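Residues or ranges marked as NADP(+) binding site in Swiss-Prot (evidence: experimental evidence): GLY13, GLY14, THR15, GLY16, ASP17, LEU18, ALA19, LYS20, ARG47, ASP86, VAL87, LYS149. For THR15 to Ser, Swiss-Prot lists a mutagenesis experiment annotated as follows: Decreases catalytic efficiency toward glucose 6-phosphate (with NAD). In Swiss-Prot, a published mutagenesis experiment is listed as THR15 to Ala, annotated Decreases catalytic efficiency toward glucose 6-phosphate. The annotation that Swiss-Prot gives for the mutagenesis experiment LYS22 to Arg reads: Decreases catalytic efficiency toward glucose 6-phosphate. Here the residue is the original one, while Swiss-Prot reports the published mutagenesis LYS22 to Gln with the comment Strongly decreases catalytic efficiency toward glucose 6-phosphate. The note that Swiss-Prot attaches to the published mutagenesis LYS22 to Glu is: Almost loss of activity. Quoted from Swiss-Prot, the note on mutagenesis experiment ARG47 to Ala is: Decreases catalytic efficiency toward glucose 6-phosphate. One mutagenesis experiment catalogued in Swiss-Prot, PRO150 to Gly or Val, is accompanied by this note: Strongly decreases catalytic efficiency toward glucose 6-phosphate. The note that Swiss-Prot attaches to the published mutagenesis ASP178 to Asn is: Strongly decreases catalytic efficiency toward glucose 6-phosphate. Annotated substrate binding site per Swiss-Prot: HIS179, LYS183, GLU217, ASP236, LYS339, LYS344, in sequence order, evidence recorded as a curator's inference. The active site, proton acceptor annotation in Swiss-Prot covers HIS241 and is backed by experimental evidence.
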Amino acid sequence: MVSEIKTLVTFFGGTGDLAKRKLYPSVFNLYKKGYLQKHFAIVGTARQALNDDEFKQLVRDSIKDFTDDQAQAEAFIEHFSYRAHDVTDAASYAVLKEAIEEAADKFDIDGNRIFYMSVAPRFFGTIAKYLKSEGLLADTGYNRLMIEKPFGTSYDTAAELQNDLENAFDDNQLFRIDHYLGKEMVQNIAALRFGNPIFDAAWNKDYIKNVQVTLSEVLGVEERAGYYDTAGALLDMIQNHTMQIVGWLAMEKPESFTDKDIRAAKNAAFNALKIYDEAEVNKYFVRAQYGAGDSADFKPYLEELDVPADSKNNTFIAGELQFDLPRWEGVPFYVRSGKRLAAKQTRVDIVFKAGTFNFGSEQEAQEAVLSIIIDPKGAIELKLNAKSVEDAFNTRTIDLGWTVSDEDKKNTPEPYERMIHDTMNGDGSNFADWNGVSIAWKFVDAISAVYTADKAPLETYKSGSMGPEASDKLLAANGDAWVFKG
């Protein structure tokens, strides 16, 4: 039985690309499923001068591919309104406040306000300040703030932003969005581990040799050089998405599956993450930049549009994380992410130690591997040892697997739908809290400092490969190898 959610959501950046492609279709899916019925309202706001009818047409266009029921779509759109608004002008918040109160009265919503900031990060603190000072927060129910990444560009800027936000909101009212945490297969990590004693009992240093997290992209920088050349793979992918996935893998079993206990378990792991000095950065991390490929379409990074000719930016990062925890003593967590690689893939590979039993044959048992493939297909694969078909008692590897069915894909919420729904329910388990964000920044800042000072080699790798040779050597130093070859 679906329970109706009473809420009022204000989308800052309400005419933007993200709102049109992801946010409004996600809210519409919640409406179709019955979570939103009569008592909800959406207020869009941006600098663009639109009236309500023009804004409703924008919403209509954004959801047209998600329904054949025009009457249902029109009933949904009636819950939308719009006000043009300058987020830096305190006086203009009176206009927005009026729109919010009108919508609350019209749809009988008492409190329960969500503010979604799909705007440039430099406006986050300003908006939060004026939401409080100009009286836009509800006196009853809840007030929650959804924040798109990036949350700062360093620990210092993130801490400054956190301080600004906490002048208006408590940390438990802040929902920092990392859409990777909304992906079904990321959430499957916990179910697979804790729901199966066979894995839960072996999720430690006694059985696991190493853990690998890969986020590879086939595209280059495309038209994002202005942003990407200042961020690189380290800030764009490692600091947020990768670290949050690692949190699910490294944490202890939570006391319960509530957001409070899940965050506490993740934080205990993050707090045990070793922060590297300069020598350790060079030992445990590799940075690289893509060069040319076999195709003429594959330009080197330095020849891409708007990329400075002398750029030292990293388009590929590989590294080893270490946790000072009894569970993970001596177990490396390898991470890598890069552009212009051989295949698009987001995956986790858990490599188990090889068996030591002597079968009396020349063939040694291989390392078993549990793989969780997050993108582009959802799948779980298990590589095990079994007897070969030969007469001698030799072993061979066999593959077991499961792939998300088309029916399951159809019924799986998109990440933004899931995260908006979780925020409406006050469930923060799939959002990063300040402790997790701050530790990730401290870890990454130590690496960034070495790279900014140009005190680490900048490798080059061939476009269409899986990265530089140094990435393979990083693992080979421990007797390991990347599971995913591209």
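FYI, residue positions are counted from 1 along the chain as it appears here.
The backbone N, Cα and C atoms fix where each Cβ goes, glycine too.
The structure, with features from Swiss-Prot marked on it.
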residue : record                 : Cβ contacts under 8 Å, 6 or more apart
THR15   : mutagenesis position   : GLY44, ALA46, GLN48, LEU50, PHE55, LEU58
ASP17   : NADP(+) binding site   : none
ALA19   : NADP(+) binding site   : PHE11, GLY13, GLY44, SER62, SER118
LYS22   : mutagenesis position   : GLU414, TYR416
VAL87   : NADP(+) binding site   : PHE12, VAL119, PHE123, THR126, ILE127, TYR130
PRO150  : mutagenesis position   : PRO121, ALA231, LEU235, ASN240
ASP178  : mutagenesis position   : LYS149, ASN240, HIS241, GLN244, PHE431, ALA432
LYS339  : substrate binding site : GLU217, LEU219, GLY220, VAL221, ALA233, TYR290, THR315, PHE316
LYS344  : substrate binding site : SER216, GLU217, VAL218, LEU219, ASP375, PRO376
In DSSP terms, helix, strand or coil for ASP17 (NADP(+) binding site)?
helix
To which of the recorded positions ARG47, HIS241 does the lowest count of other Cβ atoms within 10 Å belong?
ARG47
Give the number of CB atoms, excluding that of LYS183 (substrate binding site) itself, located within 10 Å of its CB.
21
Checking the spread of the substrate site as listed (HIS179, LYS183, GLU217, ASP236, LYS339, LYS344): what is the longest Cα-Cα distance, in whole Å?
21
Within a 10 Å radius around the Cβ, which one of these binding-site residues has the most neighbouring Cβ atoms: GLU217, ASP236?
ASP236
Tell me whether HIS179 (substrate binding site) sits in a helix, a strand or coil according to DSSP.
helix
Through the lens of DSSP with three states only, how would you label LYS22 (mutagenesis position)?
helix
Quick one: among the binding-site residues GLY13, HIS179, which has the most Cβ atoms sitting within 10 Å of its own Cβ?
GLY13
